[in-house]
Amino acid sequence: MVAPVWYLVAAALLVGFILFLTRSRGRAASAGQEPLHNEELAGAGRVAQPGPLEPEEPRAGGRPRRRRDLGSRLQAQRRAQRVAWAEADENEEEAVILAQEEEGVEKPAETHLSGKIGAKKLRKLEEKQARKAQREAEEAEREERKRLESQREAEWKKEEERLRLEEEQKEEEERKAREEQAQREHEEYLKLKEAFVVEEEGVGETMTEEQSQSFLTEFINYIKQSKVVLLEDLASQVGLRTQDTINRIQDLLAEGTITGVIDDRGKFIYITPEELAAVANFIRQRGRVSIAELAQASNSLIAWGRESPAQAPA
């Protein structure tokens, strides 16, 4: 009977000892976590410091009372600390990326904080980088378009100026050519006017301008209608010396007023431009021709005396 009682007492003492050890270990673990918790709060920086834990209420017998809701408070503090760390990391990452944007860096920042930044925040930063790159590309395209337009406008103005200068130069050359032609015609007219002198009763009388022009016209018409004229007869008809008549005919030939040839027998043969072209065509077609062949062909190509000569000018 005594043995079972001792067994019960020993079992009760063993259970009490186990409970005592369990409580002692729990208090030691709580005391060891409190310094570590204080160090973590100090490293968080900008994290708001949680309120102090309630002091332990003394228990009877001098033993401290267990803190109320200690585990819940510790978990809340850890969550707040992690949130603060994440915000600090994101702010630091964004500051780095903004600094790189100002320096012209197009790629997203890859720092030691990239592993801690959230995927959503990283996506926003990448979209911001893409928008910035698109704006820069559009601005570069606008600048290039402005440059090309300015270059085309400058080339167009240069071409317009070149055409204007060419037109002015062409007009100036045409004006000079007209003036030179008019000057030559006037000089030739004066030469002819001085050459045609009517000798009457041994006294030379110079014609007026109107008379000289009329006499020249009649002189040319007489040659054209006669076709073949003897130079001595022509000189006597117009009242000039034979040499002066020859000189006047040569001047008219040089001017292109009349066309023809002066043969070695002292005759002038007037040939129209059409007849001259027909003779030239005959020579080109036949190749080499003799004088006899040319003379024979001329009888059919040139109208010899078909027009009755007009009355010689008085």
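Using N, Cα and C of the backbone, Cβ positions are placed for all residues, glycine too.
Annotated domain 'PCI' per Swiss-Prot: 229-273, in sequence order.
Swiss-Prot documents Lys116 to Arg as a published mutagenesis change and attaches the note Weak or no effect on ufmylation.
For the mutagenesis of Lys124 to Arg, Swiss-Prot gives this note: Weak or no effect on ufmylation. The structure shown keeps the original residue. Around Lys124 (mutagenesis position), there are no C-beta neighbours below 8 angstroms that are at least 6 residues distant in the chain.
The annotation that Swiss-Prot gives for the mutagenesis experiment Lys146 to Arg reads: Impairs some post-translational modification without affecting interaction with UFL1; when associated with 116-R--R-128, R-176, R-193, 224-R--R-227 and R-267. Mapped onto three states, the DSSP output places Lys146 (mutagenesis position) in helix.
In Swiss-Prot, a mutagenesis experiment is listed as Lys193 to Arg, annotated with the note Weak or no effect on ufmylation. Impairs some post-translational modification without affecting interaction with UFL1; when associated with 116-R--R-128, R-146, R-176, 224-R--R-227 and R-267.
One mutagenesis experiment named in Swiss-Prot is Arg265 to Ala, and its note says Decreased ribosome ufmylation. Sequence-distant contacts (6 or more apart, same chain, Cβ under 8 Å) of Arg265 (mutagenesis position) do not exist in this structure.
In the three-state DSSP scheme, Arg265 (mutagenesis position) falls into the coil class. Secondary structure at Lys124 (mutagenesis position), as computed by DSSP, is helix. The predicted model assigns the domain 'PCI' (229-273) a mean pLDDT of 82.
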